[in-house]
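What follows is a single structure, written as structure tokens, with notes after it.
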Amino acid sequence: MDLKESPSEGSLQPSSIQIFANTSTLHGIRHIFVYGPLTIRRVLWAVAFVGSLGLLLVESSERVSYYFSYQHVTKVDEVVAQSLVFPAVTLCNLNGFRFSRLTTNDLYHAGELLALLDVNLQIPDPHLADPTVLEALRQKANFKHYKPKQFSMLEFLHRVGHDLKDMMLYCKFKGQECGHQDFTTVFTKYGKCYMFNSGEDGKPLLTTVKGGTGNGLEIMLDIQQDEYLPIWGETEETTFEAGVKVQIHSQSEPPFIQELGFGVAPGFQTFVATQEQRLTYLPPPWGECRSSEMGLDFFPVYSITACRIDCETRYIVENCNCRMVHMPGDAPFCTPEQHKECAEPALGLLAEKDSNYCLCRTPCNLTRYNKELSMVKIPSKTSAKYLEKKFNKSEKYISENILVLDIFFEALNYETIEQKKAYEVAALLGDIGGQMGLFIGASLLTILELFDYIYELIKEKLLDLLGKEEEEGSHDENMSTCDTMPNHSETISHTVNVPLQTALGTLEEIAC
């Protein structure tokens, strides 16, 4: 190893790198930078140190790369609760319009929309209709000398939709009687619907402290198939089913029953055992969720269903200058003509468009309800006569129109599903620190030693550079003061046995 001569004493001293290697806590380098000539031992230590450093860099880069891949893991847990908030329950009759409530004015404006009349306001296929229904329709569709009146889609749906007061035969919540006043009217694509436990209008949310049947909502409904519209054509409003559509959801999200609801058939008692799930997703770059606090144009709380309805509303308003009755906002409601000619085709086009137009990301916090359905036939042979007498209906009518819906928590617990970061900064630092200790015996303080050595080295170089500049300036000044004096340097031949700087000073004095 190179040794440098001491400027003051002329002796050999170790270089700065040798001093650092001898005092540093970095393993191995003291065996590389030692006093004396280059040996095989020093070469082997150098190879071992460089190899260990290379392995450290490879492993550390792999850990850094894994960190920036932003992986996540999912944690599932089940939590027992003392009580649970009962979910909102939205139900809709699959028939959106009661035939008996249709008026001549309704048929004049909306007969084509309902597929009851053609473009000429004529019954298209009278041979497909029941004679009694056909006669009633002909009377309602007699437009001879008729003067049409003003028409409102909101008023039409509210008046013609099924009334829960007429549909409901009985209602119980946790064994206590409830009624139509405990339901809130909402409008969906099915028309006039009803929501239980909405929490709106200042009503407190209902809770339950037990699981199992009898501790939730039990309701008996008459779907009134006699009121279903006759079908001899197909439109977006046409339905071939009989029953109700039901959606179980949280109070913070609007119903999207046409896509997320399940059907309940007449002639059966349907049991719905549900379990609450609380999901937590990660935002970018670990996930794709959107904060629930980031509201939308028409909804204060973000959810996927709210985003879908919000997007559809904006699209219809932009293209048709109106909105459907179930859509929020202050734009005017679409007329039946706008419904048929613009709004319904626009929704069809929107469904066919690239999904990026209505890109609805998952909210970061979401509550949903798992469901398990089972059903039994009603009425039984032994109860048929009793129900006939109680509701003054025939057994056939009961089998075709009456259903019972029983919704309850399977158990008084909820499931949490949470996304967590698979690799955080603390884990990254721990892995890199462990590998530093394994491969080169270094720690954070060792890194500080390296920075301190680099700082001292730079400072020394700068001071040497500044010292040389000052020395050159001083030498030039002394030479200028001696220009007028004779040069005696040639006459001096003796040797001065003093340090180099002292000797130079003496020579300059003699020279001057």
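Each residue, glycine too, has its Cβ placed from N, Cα and C.
At each noted site, the model still has the original residue.
There are 13 other Cβ atoms within 10 Å of the Cβ belonging to Asn22 (mutagenesis position). The secondary structure of Asn22 (mutagenesis position), as reduced to three states from DSSP, is helical. Asn22 to Ser appears in Swiss-Prot as a published mutagenesis result, with the remark: No effect on N-glycosylation.
Among the mutagenesis results in Swiss-Prot, His72 to Asn has the note: Increases N-glycosylation. The residue drawn here is the original one. Under the three-state DSSP scheme, His72 (mutagenesis position) falls in the strand class. Sequence-distant contacts of His72 (mutagenesis position), defined by Cβ-Cβ distance under 8 angstroms and a gap of at least six in the same chain, are Leu282, Trp286, Gly287, Gln419, Lys420, Lys421, Ala422.
Listed in Swiss-Prot is the mutagenesis experiment His145 to Ala, annotated as follows: No effect on pH dependence and function. In the three-state DSSP classification, His145 (mutagenesis position) falls within coil.
One mutagenesis experiment named in Swiss-Prot is His339 to Ala, and its note says Loss of potentiation by Zn(2+). Proximity of His339 (mutagenesis position) to non-local residues of its own chain (separation of 6 or more, Cβ distance below 8 Å) is seen for Leu113, Met153, Met324, given in sequence order.
Swiss-Prot documents Tyr414 to Asn as a published mutagenesis change and attaches the note Increases N-glycosylation. Tyr414 (mutagenesis position) is surrounded by 18 other CB atoms, counting those within 10 A of its CB over all protein chains shown. Mapped onto three states, the DSSP output places Tyr414 (mutagenesis position) in strand.
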Alpha-carbon distance [His145 (mutagenesis position); Asn22 (mutagenesis position)] in Å: 113
Helix, strand or coil at His339 (mutagenesis position) [DSSP, three-state]: helix
Alpha-carbon spacing, His145 (mutagenesis position) to Tyr414 (mutagenesis position), which is rounded to whole Å: 64
Count of other CB atoms lying within 10 Å of the CB belonging to His145 (mutagenesis position): 5
